[in-house]
Amino acid sequence: MAAPTLTTDGPRLGQQEMKKMSPSFHPTLWGDFFLSYEAPTEAQEAEMRQRAEVLREEVRNMIKGSHDVPEIVDLIITLQRLNLDYHYEDEINEKLAVVYNSNYDGGNLDLVSRRFYLLRKCGYHVSSDVFLNFKDQYGNFIEVDTRSLLSLYNAAYLRIHGETVLDEAISFTTRCLQDRLEHLESPIAEEVSSALDTPLFRRVGTLEMKDYIPIYEKDAKQNKSILEFAKLNFNLLQLLYSSELKECTTWWKELRVESNLSFVRDRIVEVYFWMSGGCYDPQYSHSRIILTKIVAFITILDDTLDSHANSYESMQLAEAVERWDESAVSLLPEYMKDFYMYLLKTFSSFENELGPDKSYRVFYLKEAVKELVREYTKEIKWRDEDYVPKTLKEHLKVSLISIGGTLVLCSAFVGMGDVVTKKIMEWVMSDAELVKSFGIFVRLSNDIVSTKREQREKHCVSTVQCYMKQHELTMDEACEQIKELTEDSWKFMIEQGLALKEYPIIVPRTVLEFARTVDYMYKEADKYTVSHTIKDMLTSLYVKPVLM
């Protein structure tokens, strides 16, 4: 469906309406910081890389030399949590096959839970019936040690629909761990506290890497080579991330947001963190940069159409995006022109960077942006007509696209290497069930934390308000029930990811990685809009190296 056709020969009905009052977002917390950030000298970095390479081979030999299933499971989970696993994909895949073909369904709940967690996380469809062995004659879970409870708790969050035993395991372990928490000592106390806040499976990989290093350092069973390698790897990744932040900040500064688009959230560092959480391994540098630029554009579009432009200007912008041509700039009010031209210029640069063999991917990216803006215009119509969709299903027909989930996934795959094919790009754009479940999860998570804030201004009705009207609930009641729907979305995403066998594992893995970043950014507050809440975390991730 094309955007409404406009002309430039004067105002039409609605053009003279007063410009909306934009909400006041706090200014950037970072400014030019990463433009002048001083990295270690080349000699220092070379020394770090040389030592890291020695340690990398030591750890590789540990993996190859591991034979017992308990040893293999513990080692791989440790490497995953420290973000070292990407160094050893082939070796780990060989060991996963050993673990999968083993028969561990008996007495050791800790091992059974960790084996289940590891295999399901890595795409193996293992049965949850194994946990029935740990119930008594009345169907209740048997009380066990805290470490086993924690392992069961983390395993249970990889549940899919119909796995009642895992639903029950979450209720049981949550209650037990909460009761025991105040009596625990370090380091398991920190582990339990972190898990109760965010189960292991749902944690953002870069944050888990940062947070787990000090916990692993306190572990009596820690391996000194693994620990040293984890610290060096973190610091080397920090150098890479900081250089990418410098590139993204330079690109963002050229748009002169503070003068041309002062009503927009100036959050380029926060965007980078959010998007890099979905593909944080070093080989995905191009994806991270493309993602950061795309979501910066989404932010501009969202803040312009939702909070600043009047309805006529919004339709002008929608028409220009639909045309995707420099000549369409004549449609736009003055304050939109530079942004629009920069949008076209940036997409042209994507095509040049990808080269003749991969530039076809940018076509899908353009189509995803156009689709996003089309759905924005439908929401603007809802807002202007004070229309409330009758059901959540009706709302989601529009809003699961307008939240940008499809565009984010498309952006991630555009920048990846040869593993991404035309078939994968078409799958992302085809309304696939996994993509749809992800979009619903993003939309509901966003609306739970943003609805109350947005009531201060006239906004399109959210899924929360729609659900309130549909089921005659208060806002708090609706939010609680929608939280249950987000849990349902997790089950769908895991289920659909396990079933997606015709594509490389990186496809479902990327979707789930982005779900983790969404979960973090919208847990309890909108950390993107109110980014003071994550300033210290970002400093520890991108500025302060880990002490060796």
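Keep in mind that glycine also has a Cβ here, set from the backbone N, Cα and C atoms.
Secondary structure at R443 (substrate binding site), as computed by DSSP, is helix. According to Swiss-Prot, the feature substrate binding site maps to D302, D306, R443, N446, an assignment based on similarity to another entry.
Taking Cβ-Cβ distances under 8 Å and a sequence separation of 6 or more, the neighbours of D302 (substrate binding site) in its chain are Y376. DSSP gives D302 (substrate binding site) a helix state. As annotated by Swiss-Prot, Mg(2+) 2 binding site applies to D302, D306, with the evidence given as similarity to another entry.
According to Swiss-Prot, the Mg(2+) 1 binding site annotation covers D302, D306. A 10 Å cutoff on Cβ-Cβ distances gives D306 (substrate binding site) a total of 22 other Cβ atoms nearby, all chains included.
Annotation comment: Swiss-Prot describes N446, S450, E454 as Mg(2+) 3 binding site, evidence class similarity to another entry.
Counting Cβ atoms from all protein chains shown, Y522 (mutagenesis position) has 21 others lying within 10 Å of its own Cβ. Swiss-Prot gives this note for the published mutagenesis Y522 to F: Decreased activity and loss of production of (S)-beta-macrocarpene.
Among the sequence features in Swiss-Prot, the mutagenesis site D526 to N is noted as follows: Loss of activity.
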Of the residues named as substrate binders, D302, D306, R443, N446, how far apart in Å are the Cα atoms of the most distant pair?
15
Report, as a single number, how many Cβ atoms besides its own are within 10 Å of the Cβ of R443 (substrate binding site).
27
Say you check the Cα of D306 (substrate binding site) against those of the recorded positions S450, Y522, D526; which is nearest?
S450
Test of understanding: give the count of other CB atoms lying within 10 angstroms of the CB of S450 (Mg(2+) 3 binding site).
18
DSSP three-state assignment (helix, strand or coil) for S450 (Mg(2+) 3 binding site):
helix
In whole Å, how far is S450 (Mg(2+) 3 binding site) from D526 (mutagenesis position) when you measure between their Cα atoms?
7
